[in-house]
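Some notes on the structure that comes next.
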Amino acid sequence: MASQQQTVREWSGINTFAPATQTKLLELLGNLKQEDVNSLTILVMGKGGVGKSSTVNSIIGERVVSISPFQSEGPRPVMVSRSRAGFTLNIIDTPGLIEGGYINDMALNIIKSFLLDKTIDVLLYVDRLDAYRVDNLDKLVAKAITDSFGKGIWNKAIVALTHAQFSPPDGLPYDEFFSKRSEALLQVVRSGASLKKDAQASDIPVVLIENSGRCNKNDSDEKVLPNGIAWIPHLVQTITEVALNKSESIFVDKNLIDGPNPNQRGKLWIPLIFALQYLFLAKPIEALIRRDIATETKPAWETRDVGDRK
């Protein structure tokens with residue numbers, strides 16, 4: 001959980017939360033420090049228009065990323081850093097990965113370049129709860145993330161579903177709709193990322209988020225979901241658990257971004273190929289030549305020459 005080269009401001013936005021939420025957040029930050037974790041970097045990714053920037057603003061408690069329903073997302077990633085009680089929180093907001101029904105390779109390359117020499121402690125993969133179905137685009141996004149940062153990034157991942165203050169269709173119970181929506185999305189993510197079901201990476205936690213100012217509140221003035229959960233402390237608690245799991249954080253270096261060099265990879269096989277050629281081709285041919293020489297009948301002129309010399 002490396003430190004990042006970034007202007008770090010005091011996390012004053014935490015004071016805008018309800019006192020009960022502040023207490024829980026400071027307790028969670030204290031738990032991280034007890035584990036010698038003094039900084040945390042969260043990478044926020046997903047399709048466009050799913051609420052990534054709003055989620056960053058909600059976690060920080062400030063309007064740190066500009067958002068507008070009438071404007072497209074910013075073309076470049078933004079890292080916001082805040083410090084509190086000796087702990088530094090870095091959150092990286094990124095542009096959507098889909099453009100015109102395909103992966104936006106330009107946006108993906110910009111994101112990878114931005115992340116060079118940074119460490120990803122948690123991936124927050126954002127989508128919407130009120131999306132009724134999954135499709136091939138979800139699979140493409142999961143594949144693009146995996147191809148860029150490796151399968152290991154899903155060991156440090158959380159799926160976050162926004163627009164959680166949502167009434168399911170046809171009177172379906174809220175928890176049942178959430179369960180079905182979560183499993184459908186996780187199944188596509190596993191498929192796109194080529195994850196095995198029995199692998200740790202398949203056990204990706206799913207959290208609910210409601211960024212609207214109209215979010216309901218409990219008696220402690222905390223923002224709560226229809227299931228009664230105070231979502232900001234629950235999200236930060238899940239982030240803490242993922243950050244402290246046994247999987248390693250992802251350090252983004254040039255080799256990770258560029259992938260294996262096919263030319264260099266081919267060079268590694270050259271000595272083995274030569275050895276096999278010698279064993280299975282050159283050596284047998286050499287033996288055949290020697291045998292032919294040994295059994296070859298000498299021509300008459302060579303025999304005469306030998307007799308004349310005598």
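Glycine too: its Cβ is placed from the backbone N, Cα and C atoms.
None of the noted substitutions appears here; every position holds its original residue.
Annotated in Swiss-Prot:
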| type | residues | note |
| --- | --- | --- |
| BINDING | Gly49, Val50, Gly51, Lys52, Ser53, Ser54, Glu73, Glu210, Asn211 | GTP binding site |
| DOMAIN | 37-260 | domain 'AIG1-type G' |
| MUTAGEN | Arg128 to Ala | No dimerization and reduced GTPase activity |
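Structure coloured by features recorded in Swiss-Prot.
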residue : record               : Cβ within 10 Å
Gly49   : GTP binding site     : 12
Gly51   : GTP binding site     : 25
Ser53   : GTP binding site     : 23
Arg128  : mutagenesis position : 20
Asn211  : GTP binding site     : 20
Practice task
Could you find out if DSSP has Asn211 (GTP binding site) as helix, strand or coil?
Solution key: coil
Practice task
List the Cα distance (Å, whole number) between Gly51 (GTP binding site) and Arg128 (mutagenesis position).
Solution key: 8
Handout entry: Inter-residue C-alpha distance, Arg128 (mutagenesis position) and Gly49 (GTP binding site) (nearest angstrom)
Key = 9
Handout entry: Integer mean pLDDT for the domain 'AIG1-type G' (37-260)
Key = 91
